[in-house]
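Trainee: First, the structure itself, so that you have it in front of you.
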Amino acid sequence: MKFIPEITLLLLLFVHSTQAKGKRRKCPEGAWSEGKIMNTIMSNYTKMLPDAEDSVQVNIEIHVQDMGSLNEISSDFEIDILFTQLWHDSALSFAHLPACKRNITMETRLLPKIWSPNTCMINSKRTTVHASPSENVMVILYENGTVWINHRLSVKSPCNLDLRQFPFDTQTCILIFESYSHNSEEVELHWMEEAVTLMKPIQLPDFDMVHYSTKKETLLYPNGYWDQLQVTFTFKRRYGFYIIQAYVPTYLTIIVSWVSFCMEPKALPARTTVGISSLLALTFQFGNILKNLPRVSYVKAMDVWMLGCISFVFGTMVELAFVCYISRCQNSVRNAERRRERMRNSQVWANGSCRTRSNGYANGGSVISHYHPTSNGNGNNNRHDTPQVTGRGSLHRNGPPSPLNLQMTTFDSEIPLTFDQLPVSMESDRPLIEEMRSTSPPPPSGCLARFHPEAVDKFSIVAFPLAFTMFNLVYWWHYLSQTFDQNYQ
């Protein structure tokens, strides 16, 4: 009793094998083998056009097996396809022969011996037939003379790249099929009802295949009209990578460059370091992106963004230079005011006396001056007659003054003397006073002295973010709207 399950299983297997043999088609007696049929066909076959009166109708379809990445530098992409051709050749019909099957799988060595439309991809850069391990070609001959050929191909085909919208761009790549040897009077090419099929979802590192389409055209060559079949693949770039690797770092770099507005105007080394570091960082990021793109003469969306960001960082450097300039201008104004105050404290007053407007000098607000010059025996002034201004704003001559030739005078007159009104005894003081006035430059001309560095920084810390926000609104609205329009089309 313990062997009942094993016996039941054996009986079921026997019944199933018997039913399978009953369903198997039996060849009639006297049926020819495939080799004998092919030898008979090829013995009388001539490799000429199948139909001399009309053009041969060739139907084509492709099955997309896989795709490689789209290369922007070389402007091409790689694709693996199963390329199928179907046509009718009455000379290969074996319906009149006693065949066991209605179709025969031919050896690939017989393919060069039969007529073919010689269809090729005229725009491919490279096309190879897979060999793993043998050549991946299948030829099936039907009893009515229909020939079905399938090649497993690896194709490298060009793409029409337009990078104006990069990295929000949409690219198209085209495969073009033609008969290399026969024009449309001999061979007509047609797409099958389901011309292109995807064997699996296509996922590329940088792109999504969003659409594909087929069409047929007729082109005029010097030797006639030729049928041309085209399949167009549309790819949309995944820009998430560039958002993370390009846009976010530039945002951070721009914000870092604005930190200099919060520093003191006197912190020139720190502000310069921040600005130059931000500028170098943006330049490095821009170059890192451009090295993976072809050299095109038009402006890309990424170019607009990077150049705009570089302009904003450069603007912070210009603002720094402006702040430094007006800071120096303010210092010059303050220094000029101090020097003018010292000049007012050392003016020459009427009647040969000098009165200071400050209250810190000795001698009751008077200075000592040589009122009557003395001369030596040669009639020349003594070397002690050279006037000098003391550190307290007093004017005296070199050398120890003599009581005989000194006179102290004080007046209440506030009318200053001009050089023409100076007494003869003070004519020798004219160069000294002129030198004093020439060493005190006038304040800077123009209205830059009215600005204050702190006010410029406060204005910049508001104006730069507002301008950058406006730039962002215009930039993203322009390019994203064009991207949506392309998707809609």
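A Cβ is built for glycine as well, from the same backbone N, Cα and C atoms used for every other residue.
Sharing the features that Swiss-Prot gives for it:
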- Tyr180, Trp226: serotonin binding site (BINDING)
- Ala270 to Glu: Converts the channel ion selectivity from anionic to cationic (MUTAGEN)
- Ala281 to Val: In n3034; locomotory rate of food-deprived animals is significantly faster than that of the wild type; resistant to exogenous serotonin treatment, unlike wild-type animals (MUTAGEN)
Trainee: Go through Tyr180, Trp226, the listed binding-site residues, and name the one with the sparsest Cβ surroundings, counting other Cβ atoms within 10 Å.
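Mentor: Among the binding-site residues Tyr180, Trp226, the lowest count of other Cβ atoms within 10 Å belongs to Tyr180.
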Trainee: Near Ala281 (mutagenesis position), how many other Cβ atoms are within 10 Å of its Cβ?
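Mentor: Its Cβ has 17 other Cβ atoms within 10 Å.
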Trainee: When DSSP states are folded down to helix, strand and coil, where does Trp226 (serotonin binding site) land?
Mentor: strand
Trainee: Just counting, how many other CB atoms are there within 10 A of the CB of Ala270 (mutagenesis position)?
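Mentor: Other Cβ atoms within 10 Å of Ala270 (mutagenesis position): 13.
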Trainee: For Trp226 (serotonin binding site) and Ala270 (mutagenesis position), what Cα-Cα distance in Å is obtained after rounding to a whole number?
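Mentor: A Cα-Cα distance of 71 Å.
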